[in-house]
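Noted in Swiss-Prot for the protein shown:
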DOMAIN    24-129  domain 'HPt'
MUTAGEN   K67 to A  Reduces binding of the 4-aspartylphosphate of SLN1
MUTAGEN   G68 to Q  Reduces phosphoryl transfer rate
MUTAGEN   G74 to C  In NH1; causes resistance to the antifungal antibiotic pradimicin
MUTAGEN   Q86 to A  Reduces phosphoryl transfer rate
MUTAGEN   R90 to A  Reduces phosphoryl transfer rate
Amino acid sequence: MSTIPSEIINWTILNEIISMDDDDSDFSKGLIIQFIDQAQTTFAQMQRQLDGEKNLTELDNLGHFLKGSSAALGLQRIAWVCERIQNLGRKMEHFFPNKTELVNTLSDKSIINGINIDEDDEEIKIQVDDKDENSIYLILIAKALNQSRLEFKLARIELSKYYNTNL
(Lines of atoms letter the chains of each structure in order from A and count residues from 1; the text may use other names and numbers.)
(Lines give C-alpha, C1' and ligand atoms only; values in the text may rest on other atoms or scores of the structure.)
Protein backbone atom coordinates (compact mmCIF):
# COMPACT_ATOMS: atom_id res chain seq x y z
CA MET A 1 0.00 0.00 0.00
CA SER A 2 1.33 3.41 -0.94
CA THR A 3 1.49 6.21 1.62
CA ILE A 4 -1.04 9.02 1.69
CA PRO A 5 0.23 12.31 0.20
CA SER A 6 1.01 14.98 2.79
CA GLU A 7 -0.57 17.76 0.72
CA ILE A 8 -4.36 17.91 0.43
CA ILE A 9 -4.19 19.33 -3.09
CA ASN A 10 -1.63 18.74 -5.79
CA TRP A 11 -1.50 22.33 -7.00
CA THR A 12 0.49 21.41 -10.11
CA ILE A 13 -2.50 19.43 -11.38
CA LEU A 14 -5.14 21.90 -10.24
CA ASN A 15 -3.17 24.85 -11.65
CA GLU A 16 -3.32 23.24 -15.10
CA ILE A 17 -7.10 23.44 -14.87
CA ILE A 18 -7.02 26.92 -13.35
CA SER A 19 -4.85 28.09 -16.27
CA MET A 20 -7.88 27.52 -18.53
CA ASP A 21 -9.86 30.16 -16.62
CA ASP A 22 -8.65 33.12 -18.72
CA ASP A 23 -8.98 35.70 -15.91
CA ASP A 24 -12.37 34.28 -14.89
CA SER A 25 -12.39 31.52 -12.29
CA ASP A 26 -15.86 30.32 -13.30
CA PHE A 27 -14.51 27.38 -15.34
CA SER A 28 -12.32 25.79 -12.66
CA LYS A 29 -14.70 26.74 -9.87
CA GLY A 30 -17.54 25.12 -11.81
CA LEU A 31 -15.56 21.89 -12.08
CA ILE A 32 -14.90 21.96 -8.34
CA ILE A 33 -18.60 22.55 -7.59
CA GLN A 34 -19.52 19.63 -9.87
CA PHE A 35 -17.00 17.47 -8.04
CA ILE A 36 -18.42 18.46 -4.65
CA ASP A 37 -21.91 17.38 -5.75
CA GLN A 38 -20.51 14.20 -7.29
CA ALA A 39 -18.53 13.32 -4.16
CA GLN A 40 -21.50 13.83 -1.84
CA THR A 41 -23.67 11.63 -4.07
CA THR A 42 -20.99 8.95 -4.26
CA PHE A 43 -20.43 8.97 -0.49
CA ALA A 44 -24.18 8.46 -0.02
CA GLN A 45 -24.18 5.58 -2.52
CA MET A 46 -21.27 3.96 -0.69
CA GLN A 47 -23.07 4.31 2.63
CA ARG A 48 -26.23 2.76 1.15
CA GLN A 49 -24.14 -0.19 -0.08
CA LEU A 50 -22.63 -0.64 3.37
CA ASP A 51 -26.06 -0.43 5.01
CA GLY A 52 -27.85 -2.57 2.43
CA GLU A 53 -26.57 -4.86 -0.31
CA LYS A 54 -22.94 -4.88 0.88
CA ASN A 55 -21.78 -5.47 -2.70
CA LEU A 56 -17.98 -5.29 -2.79
CA THR A 57 -17.93 -4.96 -6.59
CA GLU A 58 -20.20 -1.93 -6.43
CA LEU A 59 -18.09 -0.39 -3.65
CA ASP A 60 -14.98 -1.03 -5.77
CA ASN A 61 -16.67 0.73 -8.73
CA LEU A 62 -17.73 3.71 -6.61
CA GLY A 63 -14.23 4.01 -5.14
CA HIS A 64 -12.71 3.83 -8.62
CA PHE A 65 -15.10 6.47 -9.96
CA LEU A 66 -14.39 8.97 -7.19
CA LYS A 67 -10.65 8.22 -7.28
CA GLY A 68 -10.53 9.23 -10.94
CA SER A 69 -12.46 12.47 -10.62
CA SER A 70 -10.61 13.59 -7.49
CA ALA A 71 -7.20 12.75 -9.00
CA ALA A 72 -8.07 14.72 -12.16
CA LEU A 73 -8.57 17.82 -9.99
CA GLY A 74 -5.44 17.24 -7.91
CA LEU A 75 -7.39 16.27 -4.79
CA GLN A 76 -4.81 13.66 -4.04
CA ARG A 77 -5.65 12.66 -0.48
CA ILE A 78 -9.26 11.94 -1.45
CA ALA A 79 -7.97 9.98 -4.46
CA TRP A 80 -5.64 7.98 -2.20
CA VAL A 81 -8.45 6.99 0.18
CA CYS A 82 -10.76 6.13 -2.73
CA GLU A 83 -8.06 3.90 -4.18
CA ARG A 84 -8.00 2.07 -0.84
CA ILE A 85 -11.80 1.63 -1.09
CA GLN A 86 -11.38 0.31 -4.63
CA ASN A 87 -8.66 -2.13 -3.55
CA LEU A 88 -10.60 -3.28 -0.49
CA GLY A 89 -13.60 -3.91 -2.74
CA ARG A 90 -11.33 -6.09 -4.87
CA LYS A 91 -9.88 -7.78 -1.75
CA MET A 92 -6.42 -6.59 -2.81
CA GLU A 93 -5.72 -4.90 0.55
CA HIS A 94 -6.47 -6.13 4.05
CA PHE A 95 -5.79 -3.07 6.20
CA PHE A 96 -6.75 0.59 6.51
CA PRO A 97 -4.79 3.01 8.77
CA ASN A 98 -6.48 4.79 11.65
CA LYS A 99 -7.58 8.40 11.35
CA THR A 100 -4.95 9.81 13.72
CA GLU A 101 -2.13 8.25 11.71
CA LEU A 102 -3.49 9.75 8.49
CA VAL A 103 -4.14 13.21 9.95
CA ASN A 104 -0.58 13.24 11.31
CA THR A 105 0.74 12.95 7.75
CA LEU A 106 -0.66 16.36 6.77
CA SER A 107 2.13 18.78 5.89
CA ASP A 108 0.10 21.69 7.31
CA LYS A 109 -1.71 20.50 10.41
CA SER A 110 -3.07 23.99 11.10
CA ILE A 111 -5.92 23.23 8.68
CA ILE A 112 -7.45 20.92 11.29
CA ASN A 113 -7.39 23.55 14.06
CA GLY A 114 -10.91 24.06 15.28
CA ILE A 115 -12.23 21.05 13.36
CA ASN A 116 -13.64 18.06 15.17
CA ILE A 117 -12.10 15.38 12.98
CA ASP A 118 -14.63 12.84 14.23
CA GLU A 119 -17.68 15.08 13.76
CA ASP A 120 -19.01 13.53 10.56
CA ASP A 121 -18.10 9.94 11.32
CA GLU A 122 -20.79 7.43 10.67
CA GLU A 123 -20.73 4.77 13.32
CA ILE A 124 -18.85 1.78 12.00
CA LYS A 125 -21.65 -0.49 13.09
CA ILE A 126 -22.57 -2.14 9.85
CA GLN A 127 -24.40 -5.40 10.22
CA VAL A 128 -22.10 -8.16 9.07
CA ASP A 129 -22.32 -11.91 9.21
CA ASP A 130 -19.34 -13.28 11.13
CA LYS A 131 -19.27 -16.22 8.72
CA ASP A 132 -19.18 -13.95 5.67
CA GLU A 133 -15.65 -13.71 4.29
CA ASN A 134 -16.45 -10.18 3.07
CA SER A 135 -17.12 -8.83 6.57
CA ILE A 136 -13.59 -7.53 7.20
CA TYR A 137 -13.56 -5.75 3.84
CA LEU A 138 -16.91 -4.09 4.54
CA ILE A 139 -15.71 -2.89 7.94
CA LEU A 140 -12.48 -1.51 6.44
CA ILE A 141 -14.40 0.19 3.62
CA ALA A 142 -16.67 1.83 6.22
CA LYS A 143 -13.55 3.10 8.01
CA ALA A 144 -12.10 4.37 4.71
CA LEU A 145 -15.39 6.07 3.82
CA ASN A 146 -15.26 8.00 7.09
CA GLN A 147 -11.69 9.07 6.26
CA SER A 148 -12.71 10.11 2.75
CA ARG A 149 -15.40 12.36 4.23
CA LEU A 150 -12.76 14.04 6.40
CA GLU A 151 -10.38 14.46 3.46
CA PHE A 152 -13.29 15.92 1.47
CA LYS A 153 -13.97 18.44 4.25
CA LEU A 154 -10.29 19.46 4.34
CA ALA A 155 -10.17 19.84 0.55
CA ARG A 156 -13.28 22.04 0.64
CA ILE A 157 -11.61 24.28 3.23
CA GLU A 158 -8.50 24.65 1.04
CA LEU A 159 -10.53 25.27 -2.11
CA SER A 160 -12.80 27.75 -0.33
CA LYS A 161 -9.71 29.72 0.70
CA TYR A 162 -8.40 29.71 -2.86
CA TYR A 163 -11.70 30.80 -4.46
CA ASN A 164 -12.47 33.15 -1.57
CA THR A 165 -15.95 31.72 -1.18
CA ASN A 166 -17.58 28.95 0.82
CA LEU A 167 -17.65 25.85 -1.37
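Any Cβ shown, glycine's included, is placed from N, Cα and C.
Residues in the domain 'HPt' (24-129) partition by DSSP class (helix H, G, I; strand E, B; coil) as 66 helix, 0 strand, 40 coil. Cα proximity to Q86 (mutagenesis position) (within 10 Å) is found for the following mutagenesis positions from K67, G68, G74: K67. Looking at G74 (mutagenesis position) and G68 (mutagenesis position), their Cα atoms lie 10 Å from each other. Here K67 (mutagenesis position) is positioned 15 angstrom away from R90 (mutagenesis position), judged by their C-alpha atoms.
Counting only same-chain residues at least 6 apart in sequence, those with a Cβ under 8 Å from the Cβ of G68 (mutagenesis position) are A79.
Long-range neighbours of K67 (mutagenesis position) (same chain, six or more residues apart, CB within less than 8 Å of its CB): A79, C82, E83, I85, Q86.
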